[in-house]
Amino acid sequence: MVNDRWKTMGGAAQLEDRPRDKPQRPSCGYVLCTVLLALAVLLAVAVTGAVLFLNHAHAPGTAPPPVVSTGAASANSALVTVERADSSHLSILIDPRCPDLTDSFARLESAQASVLQALTEHQAQPRLVGDQEQELLDTLADQLPRLLARASELQTECMGLRKGHGTLGQGLSALQSEQGRLIQLLSESQGHMAHLVNSVSDILDALQRDRGLGRPRNKADLQRAPARGTRPRGCATGSRPRDCLDVLLSGQQDDGVYSVFPTHYPAGFQVYCDMRTDGGGWTVFQRREDGSVNFFRGWDAYRDGFGRLTGEHWLGLKRIHALTTQAAYELHVDLEDFENGTAYARYGSFGVGLFSVDPEEDGYPLTVADYSGTAGDSLLKHSGMRFTTKDRDSDHSENNCAAFYRGAWWYRNCHTSNLNGQYLRGAHASYADGVEWSSWTGWQYSLKFSEMKIRPVREDR
C-alpha cells in the first residue's frame, strides 16, 4: 500500500508538472524526512549493537548474537532485517515519506521492542542458569570458611593425638625398663633371702643338736606322734608288703606297679617301685617327665592323688602320710635338665604330717632334714610348712604362692623349689613358676625330669 501510494503520488506529480520542463528543488520537508529516517536507522542499529554487546558481556560462550542487515526494498524505501539465533527473521520496512512519520516512528518502536524481546528470550535460559550457579557459588563461599576452620581443628587434634601417642610410647618404654629392673632386683633379693634362710636353718639345726635332739618329748608330742623307727628286714607281719622295700625283700626286682598296704592304711593302694636306684626299694610319689599331666590343681586332687603311676603322677598327701608315719623314711630326688644333665638330692629324714592328729586339717606339714647330694639343697627351707594349693592358702606370703607360681607345694614365702610347677621346657621368661630346683638351675629354668621317692631307713644303713 505504501508503495502504491508512493507511486500514485509520484504519478500525480508528473501529471501536474508535465507542462513544466524545469526540474524542481527538494523541499525542506523532504530533507527533514530523510534526516529523520537516517537517524531512525542509526538508532535501531545502535540499540541492536548495544544489546548484542551486553549479551556477549554477560553470557560469554552462549549462542551467536542476532544479525542485523539493511537494504533497499525499492527505490524509495529501506528494509531492516534481524536474523535471530533460532534462524527466524524479523523484517522492518521503513517509508521515508514525510506524511507517514508517525507510522514510521511506531514501526521503529515496534521493531525495537521486537528486538529487545528476542534478545530477552535468547538470554532468559542462560541468565536463569547463571543465577543458579551464582547462588551455588555464594553458598559455597559461605561454607568454605567453616570447612577450612574445621580442617584446622582436625589438624590440631591430630597433632595432639600424635604427641600423646609419642608420650605414651615413651612411658611404656620406661615402664618396660622399670619392670625389667624390678624383676632383676626381685631375683637377686630372692637369692639373698634363700641363702639367708638356709643359713638361719643351719644355725637352728646346730642349736637343736647342741641342746640334744634325744631328750624326751613333751606329753603332747608323745600323744600325737606315731611310733617310728628303723625298718627290720622282711615284712613285719604276714605276706602283705607295706611299701616297695617289702616288695623288694619279697623277691621282686623289676621296676613297676605294685600294691602296698601301709600299717595305717590297711585297704592298701598301688604305687610305682624303683628297684634299681641305690639298691632299690624306693616308693615313688611324684614324677614329671613330659608335661602330659596338669599339676596346677586344687586341694582335693593333691590330697587324693592324680596322674598315671607309670608316667607323670602325684601319689596323694594322705597316702604319703600313711607311708611315712609307719617308720623312719629317707627321701631321694632325681633331677634332669634338657641338656641331659643329671643331679640328685638326698635327705636322711622325711615325713608328711608326722605329728598331726588330723593331718588334713593341719595341712600335711613337711618334715625334712640331713641333706646330701649333687643338686644342692632346695627343700630344707620348706621344712615345717603346710601344703598350699591354689584354692587353699597355708603359706606365709601375703599372696597365695601356689596361685602366683602356678603349682602346689610346702611354700613358705614363697619357695626355693617348685617341682609341681608348670612344665615350661627349659629356660623361660616368667619367674619361678616352672619345675624349679633353684640351687641347681635357678628360678628361670624348668626341668625336664623330676622324681621324688622314699624308702625306710634300714638297720644296716
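Here the Cβ of each residue, glycine as well, is placed from N, Cα and C on the backbone.
Note that the coordinates shown come from a computational prediction; the quantities given were computed from them, not determined experimentally.
Swiss-Prot lists 235-458 with the feature domain 'Fibrinogen C-terminal'.
A mutagenesis experiment is reported in Swiss-Prot for this position, ASP393 to Asn, and the note states: Complete loss of binding to acetylated bovine serum albumin and reduced binding to chitin; when associated with A-395. Every protein chain considered, the tally of other Cβ atoms within 10 Å of the Cβ of ASP393 (mutagenesis position) stands at 16.
Annotation comment: Swiss-Prot describes ASP393, ASP395 as Ca(2+) binding site, evidence class similarity to another entry. In the three-state DSSP classification, ASP393 (mutagenesis position) falls within coil.
Non-local contacts of ASP395 (mutagenesis position) by the CB criterion (under 8 A, 6+ apart in sequence, same chain) comprise MET385, ARG386, THR388, CYS401, ALA402, TYR411, ARG412, ASN413, CYS414. One mutagenesis experiment catalogued in Swiss-Prot, ASP395 to Ala, is accompanied by this note: Complete loss of binding to acetylated bovine serum albumin and reduced binding to chitin; when associated with N-395.
Other C-beta atoms found within 10 angstroms of the C-beta of TYR405 (mutagenesis position) number 28, with every protein chain shown included. According to DSSP, TYR405 (mutagenesis position) sits in a coil region rather than a helix or strand. In Swiss-Prot, a published mutagenesis experiment is listed as TYR405 to Ser, annotated Significantly reduced binding to acetylated bovine serum albumin and loss of binding to chitin; when associated with S-431.
One entry in Swiss-Prot concerns the mutagenesis experiment HIS415 to Gly. Its note says: Complete loss of binding to acetylated bovine serum albumin and chitin. Shown in sequence order, LYS381, HIS382, CYS401, TYR405, TRP409, ALA432, GLU436, SER438 are the residues of the chain, 6+ apart in sequence, with a C-beta less than 8 angstroms from the C-beta of HIS415 (mutagenesis position).
Annotation of the mutagenesis experiment TYR431 to Ser in Swiss-Prot: Significantly reduced binding to acetylated bovine serum albumin and loss of binding to chitin; when associated with S-405. Summarising the environment of TYR431 (mutagenesis position), the number of other Cβ atoms within 10 Å of its Cβ, over all protein chains shown, is 15.
According to Swiss-Prot, the mutagenesis experiment ALA432 to Val carries the annotation: Complete loss of binding to acetylated bovine serum albumin and chitin. In this structure, ALA432 (mutagenesis position) belongs to neither helix nor strand by DSSP; it is coil.
Annotation of the mutagenesis experiment TRP443 to Ser in Swiss-Prot: Slight reduction in binding to acetylated bovine serum albumin and no effect on binding to chitin.
Restricting the average to the domain 'Fibrinogen C-terminal' (235-458) gives a pLDDT of 95. Around TRP443 (mutagenesis position), a 10 Å sphere centred on its CB holds 22 further CB atoms from the protein chains shown. Here the CA atom of TYR431 (mutagenesis position) lies 6 Å from the CA atom of TRP443 (mutagenesis position). Counting every protein chain shown, 26 other Cβ atoms lie within 10 Å of the Cβ of ALA432 (mutagenesis position).
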